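Record features, source Swiss-Prot:
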type	residues	note
MUTAGEN	Tyr55 to Ala	Significant reduction in LPC transport
MUTAGEN	Phe64 to Ala	Slightly increased LPC transport
MUTAGEN	Gln67 to His	Abolishes LPC transport
MUTAGEN	Ser82 to Ala	No effect on LPC transport
MUTAGEN	Arg89 to Ala	No effect on LPC transport
MUTAGEN	Asp92 to Ala	Significant reduction in LPC transport. Abolishes LPC transport; when associated with A-96
MUTAGEN	Thr95 to Ala	Significant reduction in LPC transport
MUTAGEN	Asp96 to Ala	Abolishes LPC transport. Abolishes LPC transport; when associated with A-92
MUTAGEN	Glu159 to Ala	Slightly reduced LPC transport
MUTAGEN	Thr163 to Met	Abolishes LPC transport
MUTAGEN	His166 to Ala	Abolishes LPC transport
MUTAGEN	Thr202 to Ala	Slightly increased LPC transport
Amino acid sequence: MAKGEGAESGSAAGLLPTSILQASERPVQVKKEPKKKQQLSICNKLCYAVGGAPYQLTGCALGFFLQIYLLDVAKVEPLPASIILFVGRAWDAFTDPLVGFCISKSSWTRLGRLMPWIIFSTPLAIIAYFLIWFVPDFPSGTESSHGFLWYLLFYCLFETLVTCFHVPYSALTMFISTEQSERDSATAYRMTVEVLGTVIGTAIQGQIVGQAKAPCLQDQNGSVVVSEVANRTQSTASLKDTQNAYLLAAGIIASIYVLCAFILILGVREQRELYESQQAESMPFFQGLRLVMGHGPYVKLIAGFLFTSLAFMLVEGNFALFCTYTLDFRNEFQNLLLAIMLSATFTIPIWQWFLTRFGKKTAVYIGISSAVPFLILVALMERNLIVTYVVAVAAGVSVAAAFLLPWSMLPDVIDDFHLKHPHSPGTEPIFFSFYVFFTKFASGVSLGVSTLSLDFANYQRQGCSQPEQVKFTLKMLVTMAPIILILLGLLLFKLYPIDEEKRRQNKKALQALREEASSSGCSDTDSTELASIL
C-alpha cells in the first residue's frame, strides 16, 4: 500500500509542470524582509562614548604633570627624566601599529574580536598607571639608577597596555553599527566625553597635587629661581604628603578608568559585517598594510590631519610657557586651559549638527580655519587678560572640530576601502592604529621642534622670567607656526576625494553588498535544510 501511494505520488509529480513543481517546493523558503535601519539607542551611544574617557584622563594627567613629578617628587635627575619622557613617547607611538597587527590576527570570540583586548588590558593598565606615581624606597646610593629603570619600565608598560585598550576601542567604531549616520552620531558622543575626560583629568590632578610645588627664592640678580637648597631641606613629612597626593590622584583616575571600561563592556556589543563573516580568515597583516597605505583617500586624510594635528599640538605643548612668560599670566594657565576645554565640550554637538547638515569637508575647512584669525590676534595684541579668555573660548571651537572630524571621517575611508577590497577582513585596526601612530608622531615632532627652538633662543631652565628672544620664540610657536601648518593641511584636504555625494554612493553600494551577503547566507541555510529533509 505504501509502495502504491509512493508510485502515485511520483506519477502525479511527473505530470506537473516544472514551474508549478518548483513553486510548490518553495514554501519552506520564506523571503526575508529587508533589514531595517540599525539605530543605536542613546544609552548605547553613551556607553560607547564613556569608553573614550580613560585614554584622555590618563594621557592628560601624564602630559601635564609627569615631568614635574619626576623632577621634584621622584627626584630623578633632569637628563634621565628627559630620557624617560622621550623613550616613553617613542615607545607609545611604536606600540600602535604593533597592537594593530596583533588585533588583525585575532579571531572572533563570543565577546567579539576587540572586546577581549579591552577587558584583559584594563586591570593590568591601572596597576601600571598606579606604580608610575609610586615612589619606592631604594637603597641609599642607588636612587638615581633604580628610579630611572623603575619609571621607564612602568611608563612604557602602561603606554603598551593603554594602547591595547585604545586601538581596539577606536576600531570599535566600525562595529557598533553598519549605518554611517549612527557611527557619526556615536563619534560625536565619544568626542564630547573625551574632551570632558581631559577637563576632569586636569581638574583632579591639578586640584589634588596643586600644592606640590618646589619653593622659589629671589636670587641676587632679581630673578626668581627654584631653590635647590630649599628642595633639599624640605621636610620628609612634606615630601611624603606630596607623594601621597600623587598616589591619591592616581587612585581616583584609576577608579574612573575601571568604571568607564566596565560601562563600555556592558553597554556595547560588536556587530560583525555579513560579508566579512563569510571570509575564512583575516588577511595577512603586511598584505593588509600594503593595501591600506595604497588607498589614496586614507593617505590624503592622514596627511591633512598630520599637519593640522601638528599645529594644535604646537599650541598645546607651548601654551603653559606662553601664558607664563610671554603673556605673564602665571596664575591663569589652569583657568585658560579650562576655558578652552569647556568651550570644546559645548561646541562638539554643534559641529556634529554642522557636518550632517553641510558635509564633513565643509566642516573641516570652517572648523580648522576658524582658529587662524584668533591666532593672528594673539600674535598682534598686547597683554590683555580679557582678550586672552575670548581667544581661549574661540580656540576651543576649533579644538572641538579637530577632536571630532578625524574620527568621523575615518569610517568613511574604511567603507570606501571595503568597496574596493571586499575580501579583505581584519584591516580596521590597521586604519585606526596607524592614524594614532601618525598623531603621536606629530606630538613627538612638536615636542622636539619646540625644545630645540627654545634651546637656540637661550631658554633659562627653572627661571620665572625669560629673555626677549625666548618670548618671541614662544609667540611664533603658538601663533605663526600653527597658522602655516593649518593652511598646508587645508590645501591637502582639497585632494581628499570623499565628499557627501561619494559617501551616499558608498552607502548604497555597501547596503547592496550586505543584502547580497545576507541572501547568500539564506541560500546556504535553505540548501542545508533541504539536504537534511532529503
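Including glycine, each Cβ sits where the backbone N, Cα and C put it.
These numbers come from a predicted model, not from an experiment.
Taking Cβ-Cβ distances under 8 Å and a sequence separation of 6 or more, the neighbours of Asp92 (mutagenesis position) in its chain are Glu159, Thr163, Lys440. Candidates Tyr55, Gln67, Arg89 (mutagenesis positions) were compared with Ser82 (mutagenesis position); those inside 10 Å Cα-Cα are Gln67.
With respect to Cβ neighbours within 10 Å, the mutagenesis positions Gln67, Thr95, Thr163 differ, and Gln67 shows the lowest count.
When the mutagenesis positions Phe64, His166, Thr202 are screened for a Cα within 10 A of the Cα of Asp96 (mutagenesis position), the ones that qualify are His166.
Counting every protein chain shown, the number of other Cβ atoms lying within 10 Å of the Cβ of Tyr55 (mutagenesis position) is 21. Within 10 Å of His166 (mutagenesis position), counting CA to CA, the mutagenesis positions Tyr55, Phe64, Gln67, Arg89, Thr95, Thr202 contribute Tyr55. DSSP assigns Thr163 (mutagenesis position) to a helix in the three-state reduction. When Cα-Cα distances from Gln67 (mutagenesis position) are compared across the mutagenesis positions Tyr55, Thr95, Thr202, the shortest belongs to Thr202. Just so you know, the Cβ of Arg89 (mutagenesis position) picks up 19 other Cβ atoms within 10 Å once every protein chain is counted. A C-beta separation below 8 Å, combined with a sequence spacing of at least six in one chain, links Thr202 (mutagenesis position) to Cys60, Ala61, Phe64, Gln334, Leu337, Leu338, Met341. Reported as a whole number, the C-alpha separation between Thr95 (mutagenesis position) and Arg89 (mutagenesis position) equals 10 Å. Of all the mutagenesis positions listed here (Phe64, Asp96, Glu159), it is Phe64 whose C-beta has the fewest other C-beta atoms within 10 angstroms.
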